[in-house]
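Asks: Here's a structure for you.
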Amino acid sequence: MTLSPEKEHVRPRDAADNDPVAVARGLAEKWRATAVERDRAGGSATAEREDLRASALLSLLVPREYGGWGADWPTAIEVVREIAAADGSLGHLFGYHLTNAPMIELIGSQEQEEHLYTQIAQNNWWTGNASSENNSHELDVKVSATPTEDGGYVLNGTKHFCSGAKGSDLLFVFGVVQDDSPQQGAIIAAAIPTSRAGVTPNDDWAAIGMRQTDSGSTDFHNVKVEPDEVLGAPNAFVLAFIQSERGSLFRPIAQLIFANVYLGIAHGALDAAREYTRTQARPWTPAGIQQATEDPYTIRSYGEFTIALQGADAAAREAAHLVQTVWDKGDALTPEDRGELMAKVSGVKSLATNAALNISSGVFEVIGARGTHPRYGFDRFWRNVRTHSLHDPVSYKIADVGKHTLNGQYPIPGFTS
């Protein structure tokens, strides 16, 4: 195949010999020490992304026959949560990487699956996302894909919110055919080298949270897409959603990963607050106690935080097992399978969003005024959750659950459901 990014990376270990959750936990411990400083600085988490590359976790979902870990979805979800607990931006980046790679299997050919999975595993490739545009609505795709005589395309335009594009090796991109050919108006998906001439990831990401996700824009100027880099036929990705085919599993999987990024951040906030309350918080004098850990209202708050997380964690793990069950059905997937999964994931997304927002803001009540000093960085937890939880309105996820419960309706397959 023609798809072969110029840079290669030596795979440092046999992934099958390690516990991926333990590997992630070890990395998280290292990153936790610099998380506040890096959040304040923004920019790119270059060193930390190289840590992930060296760990071989980038091939977590790559089947073992292609050299990867061959991990199941419940394990992958746990890894995302461990990483996000230490650093929301890194959890975000790794989560997007995990949503990108299965696109190969969901809509690509067997040859593409074998080639790309093998390359990801052997060279520890990062995958980047270039699907969204800053237009009137999510289906208003304007990056043009002009067909070429050899069956490929030429891309022109700008994508936005390209999480992980900068520093990636493989870029997943969508374009719309805008010529007078029979393909006019069709959306094509492709996996191309990020280093391809004409691809420019820009340093223009600016938000209150997720500051090290490189989620800025990416320009495409006369970018050649080779025929064997095109994933599926024109409109294959769109039709998969309309017909509830296996390719439409991309969305419930992505939504579940997002939910677990939030839960990881909530765990990180709770852990950091607990340590502060135990070691630095002062008791409230009128309470007549000797230590802040004896305050009945503080104790109640920690109880409420923990209970909220227990419920959301349990729901998330149950949904991860359902993802695996549905994934294993392959082409035998039914619209009912897909609908039940999306309804379940919608509930998890709501639980995780609310729990993470409440905990990341509520911890300030148990650490006290001194804990608001920037050196502690407690605000980063809320900023990270608040920023990404606006990806798609959680109110619509709640409505999806309500429609399913009351009227037996499944969420309508789409790019956010």
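Every residue gets a Cβ built from N, Cα and C, even glycine.
Here the original residues stay in place, and none of the substitutions has been built in.
The FMN binding site annotation in Swiss-Prot covers TYR96, 129-134, 159-163, ARG282, 369-370, HIS391. TYR96 to Ala appears in Swiss-Prot as a mutagenesis experiment; the accompanying note says: Nearly wild-type catalytic activity. Under its mutagenesis entries, Swiss-Prot includes ASN129 to Ala with the note: Loss of catalytic activity. Swiss-Prot lists PHE161 to Ala among its mutagenesis entries, and the accompanying note reads: Loss of catalytic activity. Here Swiss-Prot describes SER163 to Ala as a published mutagenesis experiment; the accompanying note says: Loss of catalytic activity. Quoted from Swiss-Prot, the note attached to the mutagenesis of PHE250 to Ala or Arg states: Near to total loss of catalytic activity. Here the residue is the original one, but Swiss-Prot notes a mutagenesis experiment at this spot, THR416 to Ala: Decreased catalytic activity, still forms tetramers. Here the residue is the original one, while Swiss-Prot reports the published mutagenesis SER417 to Ala with the comment Nearly wild-type catalytic activity, still forms tetramers.
Burial and contacts for the listed features, if you can.
Replies: Secondary structure at HIS160 (FMN binding site), as computed by DSSP, is coil. Around the Cβ of HIS160 (FMN binding site), 17 further Cβ atoms fall within 10 Å across all displayed protein chains.
Within the same chain, the residues at least 6 positions away from TYR96 (mutagenesis position) whose Cβ sits under 8 Å from its Cβ are THR127, GLY128, ASN129, SER163, GLY164, ILE257, listed in sequence order.
Mapped onto three states, the DSSP output places ASN129 (mutagenesis position) in strand.
Sequence-distant neighbours of PHE161 (mutagenesis position) (same chain, 6+ residues apart, CB-CB distance under 8 A): SER132, ASN134, SER215, GLY216.
Cβ contacts within 10 Å of SER163 (mutagenesis position), excluding its own Cβ and spanning all protein chains shown: 26.
Here the Cβ of PHE250 (mutagenesis position) has 19 other Cβ atoms within 10 Å, regardless of which shown protein chain they belong to.
THR416 (mutagenesis position) counts 14 other C-beta atoms within 10 Å of its own C-beta, drawing on all protein chains shown.
Note: SER417 (mutagenesis position) has non-local neighbours ARG251, GLN255, MET342, SER346, TYR396, LYS397, ASP400, PRO411, i.e. same-chain residues 6+ apart with C-beta under 8 A of its own C-beta. Taken residue by residue with DSSP, SER417 (mutagenesis position) is part of neither helix nor strand, so it is coil.
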Asks: May I ask which of the binding-site residues HIS160, CYS162, ARG282, ARG370 is closest to PHE250 (mutagenesis position) if we compare their C-alpha atoms?
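Replies: Closest by Cα distance to PHE250 (mutagenesis position) among the binding-site residues HIS160, CYS162, ARG282, ARG370: CYS162.
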Asks: How many Å lie between the Cα of ALA130 (FMN binding site) and the Cα of THR416 (mutagenesis position)?
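Replies: Distance between the two Cα atoms comes out at 16 Å.
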Asks: Work through the binding-site residues one by one (ALA130, CYS162) and point out the residue whose CB has the fewest other CB atoms within 10 angstroms.
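Replies: Counting other Cβ atoms within 10 Å of each of the binding-site residues ALA130, CYS162 gives the minimum at CYS162.
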Asks: If you count other Cβ atoms within 10 Å of each one's Cβ, which of the recorded positions ASN129, SER132, ASN134 has the most?
Replies: ASN129
Asks: Just to verify a number: CA distance, ARG282 (FMN binding site) to THR416 (mutagenesis position), in angstrom, no decimals.
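Replies: Between the Cα atoms of ARG282 (FMN binding site) and THR416 (mutagenesis position), the distance comes to 45 Å.
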Asks: Same chain only, sequence gap of 6 or more: which residues have a CB within under 8 Å of the CB of ARG370 (FMN binding site)?
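Replies: Once residues fewer than 6 apart are set aside, ARG370 (FMN binding site) is near GLN280, ALA281, ARG282.
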Asks: Secondary structure at ARG282 (FMN binding site) (DSSP, helix/strand/coil)?
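Replies: ARG282 (FMN binding site) sits in coil per DSSP, no helix or strand.
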